[in-house]
Amino acid sequence: MAAAPPLRDRLSFLHRLPILLKGTSDDDVPCPGYLFEEIAKISHESPGSSQCLLEYLLSRLHSSSGHGKLKVLKILLYLCSHGSSFFLLILKRNSAFIQEAAAFAGPPDPLHGNSLYQKVRAAAQDLGSTLFSDTVLPLAPSQPLGTPPATGMGSQARPHSTLQGFGYSKEHGRTAVRHQPGQAGGGWDELDSGPSSQNSSQNSDLSRVSDSGSHSGSDSHSGASREPGDLAERVEVVALSDCQQELSLVRTVTRGPRAFLSREEAQHFIKACGLLNCEAVLQLLTCHLRGTSECTQLRALCAIASLGSSDLLPQEHILLRTRPWLQELSMGSPGPVTNKATKILRHFEASCGQLSPARGTSAEPGPTAALPGPSDLLTDAVPLPGSQVFLQPLSSTPVSSRSPAPSSGMPSSPVPTPPPDASPIPAPGDPSEAEARLAESRRWRPERIPGGTDSPKRGPSSCAWSRDSLFAGMELVACPRLVGAGAAAGESCPDAPRAPQTSSQRTAAKEPPGSEPSAFAFLNA
């Protein structure tokens, strides 16, 4: 800066310090409009006051938070058109602080994300373009303190103006008519057109600022919420020479002593990508997958995998941009790079629900790969030699009788034996033979009859109960009276073999042959 301001100007500046403290506070309360005019008056007092004012504003711009930086930048932008010429001169000499604010970044806010950083960067770029523009700024001469500038709708600060107010503003020189391709009625911008045509030039300036802000830093939440197809169609060609921060980040990630990224390196990489252009970082990483060393390729693959595990970019978009390079690496000679590329490619395809051409054209199963039959679950299980067989196939042996041993006076029914050609364990891998033996074993399987013994399956005419009953096969507990009566009946017939009879059997013997046996016959005894 220039020489130190005199002591008198410093003391005069101290009286205006509360105004500056209120206008540049570190909170989200916007600066009141009247403070802009009060601060502009300070710059018109004297060159020393302008120098003190600039020193204070630049110190606040350097040390304050995001809200304070944004307020200081708005005050400086207002002073570009309402401040003194000496203030603008010394502000141009200290433009390094404005360039530092143009690269302002930090960790995203949990609620607002990176919106505050983008506003600060856009305001700094707007201030720099206004301060160093080719057009001459409309600087008014230093006004005395006693005559403040006239403010209000339609008011003009002209000494000889007779009529003031809305509708009496003097028209300035002619304005060149420009051709607007998107306008209706021939596409010519007229002087008396509506607000849509008047705001076209302002929208173009705002679009330039927003585009530059999007190139310098992208919001992680907005990048993750885009549709993958829309990203593939609307992706802009990013000039790698304009992405110096992204290029330095990729160089730092791909150059390391180890072949894989540590957890700290991956976290630092994801945090840095949240403040930069993630699409440019992905494009630079894919450039390091070809023509580089094996260690560089592995670190680039790890960085791509870390980027895919975050929510900065959709996995469909990452797969669309990296699939050709990953497929080329996965088809190379076996090695760590090939394995890593194949693993990442399969992970992205599984996450996106897509299949690679190599996996999609699989060979059709031959006739030997037919679906196994229902008996193959156990017939195909062959025990190891020397091991105990716990589970045998269904068709190995017929179902044996599970009834308890009959008493001494109870004659047992003969159980048929299977034919002698039935082998205990069929040959594995022969489903037709297993099915045939399973059907044969079902034909010779004994079934339980209501009498309590097992007998071979007979036709419906030889069965005691031709119709299935709800309580068929259930043995009821006999009452003590019925048991005593049964014992007396047994003593009267000593020659008959004694066998335990249930109440259902006795009831069935008393009832006529045509009636259905009842499960509650003991209630009527």
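Glycine is treated like the rest: Cβ placed from N, Cα and C.
For all the noted positions, this structure keeps the original residue and models no substitution.
Feature annotation from Swiss-Prot assigns domain 'ENTH' to 8-141.
What Swiss-Prot says about the mutagenesis result for Arg467 to Ala is this: No effect on interaction with AP4B1 in vitro.
Where Swiss-Prot documents Leu470 to Ala as a mutagenesis experiment, the accompanying text is: Loss of interaction with AP4B1 n vitro.
Experimental mutagenesis is annotated in Swiss-Prot for Phe471 to Ala, with the remark: Loss of interaction with AP4B1 in vitro.
Annotation of the mutagenesis experiment Gly473 to Ile in Swiss-Prot: Loss of interaction with AP4B1 in vitro; when associated with Q-474.
Listed in Swiss-Prot is the mutagenesis experiment Met474 to Ala, annotated as follows: Decreased interaction with AP4B1 in vitro.
What Swiss-Prot notes for the published mutagenesis of Met474 to Asp is this: Decreased interaction with AP4B1 in vitro; when associated with A-476.
Quoted from Swiss-Prot, the note on mutagenesis experiment Met474 to Gln is: Loss of interaction with AP4B1 in vitro; when associated with I-473.
For the mutagenesis of Leu476 to Ser, Swiss-Prot gives this note: Decreased interaction with AP4B1 in vitro; when associated with S-477. The structure shown keeps the original residue.
Here Swiss-Prot describes Leu476 to Ala as a published mutagenesis experiment; the accompanying note says: No effect on interaction with AP4B1 in vitro. Decreased interaction with AP4B1; when associated with D-474.
Here the residue is the original one, but Swiss-Prot notes a mutagenesis experiment at this spot, Pro517 to Ala: No effect on interaction with AP4E1 in vitro.
Secondary structure at Phe520 (mutagenesis position), taken from DSSP and collapsed to helix, strand or coil, is coil. Quoting Swiss-Prot on the mutagenesis of Phe520 to Ala: Loss of interaction with AP4E1 in vitro.
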Packing count at Phe520 (mutagenesis position) (other Cβ atoms within 10 Å of its Cβ): 9
Composition by DSSP (helix, strand, coil) of residues within the domain 'ENTH' (8-141): 95 helix, 2 strand, 37 coil
Segment confidence, the domain 'ENTH' (8-141), expressed as mean pLDDT: 83
